[in-house]
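J.: Here it is, the structure in full.
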Amino acid sequence: MGAPATRRCVEWLLGLYFLSHIPITLFMDLQAVLPRELYPVEFRNLLKWYAKEFKDPLLQEPPAWFKSFLFCELVFQLPFFPIATYAFLKGSCKWIRTPAIIYSVHTMTTLIPILSTFLFEDFSKASGFKGQRPETLHERLTLVSVYAPYLLIPFILLIFMLRSPYYKYEEKRKKK
């Protein structure tokens, strides 16, 4: 597979990632920060099922720091998702480079405390977490695996934007 074909495969992966992120953000993540009345009972039940089944303490009783990440997702990331979907599914949109770098770094930065919480928090002593919590290493790793794509795909995006010869920044020079 040549460089243009590889680039198109990565662009399609990224386009589908952003496309899939729209309903996940709207119907799951933002329930923690938007009024409950906005969501049909089916979506509320889906979130309850997920949070209980996977013992996700952040979505059962979201702490303030996690809600701040969700607010950023609402204000900054959600408007970017359709733009990024368009740019990557269309392909060859060099203008997406800078916004994609900003998105990827922001998202990876928010995932560090989330994944660290799942891996290292002593939930038996943590009074800020109510409801079911991961108790075993297997339950913690299961939660990490649910959130890991939101660290890995932005990392791929960042490397792609920084290393792809197609997306590399070229300084425009004035002709004399």
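Cβ atoms are placed via backbone N, Cα and C, with glycine included.
Substituted residues are absent from this model; it holds the original ones throughout.
Sharing the record's features from Swiss-Prot:
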BINDING   V75, Q77  cholesterol binding site
DOMAIN    10-158  domain 'EXPERA'
MUTAGEN   D29 to N  Abolishes DTG binding
MUTAGEN   E37 to Q  No effect on DTG binding
MUTAGEN   E42 to Q  No effect on DTG binding
MUTAGEN   E53 to Q  No effect on DTG binding
MUTAGEN   D56 to N  Abolishes DTG binding
MUTAGEN   D122 to N  Decreases DTG binding
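Mind running through what each feature is packed against?
T.: V75 (cholesterol binding site) falls within a helical segment according to DSSP. Every protein chain shown contributes to the tally, and the Cβ of V75 (cholesterol binding site) ends up with 10 other Cβ atoms within 10 Å.
Look at the domain 'EXPERA' (10-158): DSSP puts its residues at 117 helix, 0 strand, 32 coil.
Less than 8 angstroms from the CB of D29 (mutagenesis position) sit L70, E73, each of them six or more residues away in the same chain.
Within 10 Å of the C-beta atom of E37 (mutagenesis position) sit 6 other C-beta atoms, taking all shown protein chains into account.
Residue density at E42 (mutagenesis position): 9 other Cβ atoms are found within 10 A of its Cβ, drawing on all protein chains shown.
All protein chains shown were included, and the count of other CB atoms within 10 Å of the CB of D56 (mutagenesis position) stands at 22.
The Cβ of D122 (mutagenesis position) lies under 8 Å from the Cβ of no residue that sits 6+ residues away along the same chain.
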J.: List, in sequence order, the same-chain residues at least six positions removed whose CB sits under 8 Å from that of Q77 (cholesterol binding site)?
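T.: Same-chain residues close to Q77 (cholesterol binding site) (Cβ under 8 Å, separated by 6 or more) are H21, T25, Y103, H106, T107.
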J.: When the Cα of E37 (mutagenesis position) is compared with the Cα of each of the recorded positions E53, D56, V75, which one is closest?
T.: V75
